[in-house]
Amino acid sequence: MFFMNFKYHWFIYFLITIFVLMMNSNNIFIQWMLMEFGTIISISLINIKSTNKTPSLIYYSVSVISSIFLFFMIIVYLSSISFTKTDTFNFMVQMMFFLKIGTFPFHFWMIYSYEMMNWKQIFLMSTLIKFIPIYMMVSMTKINSWTLYFLITNSLYISFYANKFYTLKKLLACSTIFNSFYFIFILELNKNMFIAMIILYSFNYFLLISFLNKFNIQNFNFMFYNKYQMYTFLTLMFNYSMYPIFLSFVIKWNLIFMMVSVKAYNWILFLLMISSMLMIWNYIIILKRVFLKMNFYKNNFIDDKDNKYMYHSYFALTLLSFNISFFITLNFL
C-alpha cells in the first residue's frame, strides 16, 4: 500500500514537471514528446488503484489515434510547406487536440469514461491531463474565427446536453468539457492569467472532489448527515461553478472585461453568457435537490452538538469568507 501511494504521488510530480517544462519550451517537437510522456504517465495514474481498466483502455485508444495524426502533422509543420499556413491544416491539427481533450463532437468517450472512474481519476482527467494538450494546441495552432465558432458551439451544445444526465460524474464530465473554452481562450489572450486560472481551478476542483470522495457521493441520491455538511457542499459547488462573490468568478469577470475591450469578440461574449447561464442552471438543479432533501430529511439529521461532522460548518464559513474577502479586494479596492 505504501509503495502504491509513493508511486502515485511521484507520477503526479512527474506530470507537473512535464507541464512546467512544456510551458518553458518553444520547440513544437519537444512539446509533442513531453505530451506523449505525459500520456504514458497519465495512463499509469488511471490504472493505479483501479480494478476497472476500461477507462485507461479508452484513453489509450484515443491518445494513440490523436498522437499518430499529430506526429505526421508536426513533420509536415516543421517542413515549412505552404499547406501548413492554411486554415484547413490549422483546423485539422486542432481537431486532433479536440479529440484528445474530449470536446464536441468527441465528447462521448470522456463522458462514458467518467462514469467508470473514481474521484481521484476524475480530478486528474479534469486538470493536469487536460492542461498539457490544451497548452500545446494553443502553441502550435492559430485560434482563428473557425476555432471560436467551434468552441462556442461546444459550450452551447454541452450546456444543453448536460441537462439530460442524472449522475454527478457525468455532469462533472460535461462541466469539464464546457470549461475547455475558458482554458483555450484565456491562454490565447494572456498566459499569466491562464496560469492563475489553472491553479485556482485545480484548487477548487480538488476541494470538491475530496469532499465527494470522502463521503462516497456518486449520484444525486446522496443524503447528508447534517446541515453543516450540506452547507459545505453548497459552498464548494457555488465556488466551482464560478458564481458571483466567489473568488473563482474573478477569472470569468476578467475574461469578460478583456472580451468587451475587443469589439470583435462581442458576439462570442453574448453566446458565452447564454451557455454559461445554462451551465449554472444545471448546477442549480443539483442544489435544488439538496434543499428539497434537507427539508424532507431534516428530522433525520444527526444532533449537531454531538456529531463529529461539526467541523464542516467552520470549513464552509472559512471558505466563504476567504472567497468574498479576495473577491472584494481584487475588484473594489
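Any Cβ shown, glycine's included, is placed from N, Cα and C.
Sequence unchanged from the original; the noted substitutions are absent.
Here the residue is the original one, but Swiss-Prot notes a natural variant at this spot, Phe14 to Leu: In strain: ssp. adansonii, ssp. capensis, ssp. carnica, ssp. iberica, ssp. intermissa, ssp. lamarckii, ssp. macedonica, ssp. meda, ssp. monticola, ssp. sahariensis, ssp. scutellata and ssp. sicula. There are 16 other Cβ atoms within 10 Å of the Cβ belonging to Phe14 (variant position).
Taking a C-beta cut-off of under 8 angstroms and a sequence separation of 6 or more, Val62 (variant position) has the following same-chain neighbours: Leu99, Lys100, Gly102, Phe106, Trp109. In the three-state DSSP assignment, the secondary structure recorded for Val62 (variant position) is helix. Quoted from Swiss-Prot, the note on natural variant Val62 to Met is: In haplotype 9.
Here Swiss-Prot notes a natural variant, Thr84 to Ile, with the remark: In haplotypes 3, 5, 6, 7 and 10.
Reduced to three states, the DSSP call for Val138 (variant position) is helix. Its own atom aside, the Cβ of Val138 (variant position) has 21 Cβ atoms within 10 angstroms in the protein chains shown. Looking at Swiss-Prot, you'll find the natural variant Val138 to Ile noted as follows: In haplotype 4, MELLI1 and MELLI2.
Looking at Swiss-Prot, the entry for natural variant Ile158 to Thr says: In strain: MELLI1. In three-state terms derived from DSSP, Ile158 (variant position) belongs to a helical segment. Sequence-distant neighbours of Ile158 (variant position): residues of the same chain at least 6 apart with a C-beta under 8 Å from its C-beta are Phe104, His107, Cys174, Ile177, Phe178, Ser275, Met279.
What Swiss-Prot notes for the natural variant Phe203 to Leu is this: In strain: ssp. carnica. The DSSP secondary structure for Phe203 (variant position) is helix.
Quoted from Swiss-Prot, the note on natural variant Val262 to Asp is: In haplotype 6. If you take the C-beta of Val262 (variant position) and look for same-chain residues 6 or more apart in sequence within under 8 angstroms, you find none. Val262 (variant position) falls within neither a helix nor a strand when secondary structure is assigned with DSSP, and so counts as coil.
Taking the Cα atom of each, Phe203 (variant position) and Val138 (variant position) are about 23 angstrom apart. Taking CA atoms as the reference points, Val138 (variant position) and Phe14 (variant position) are 22 Å apart.
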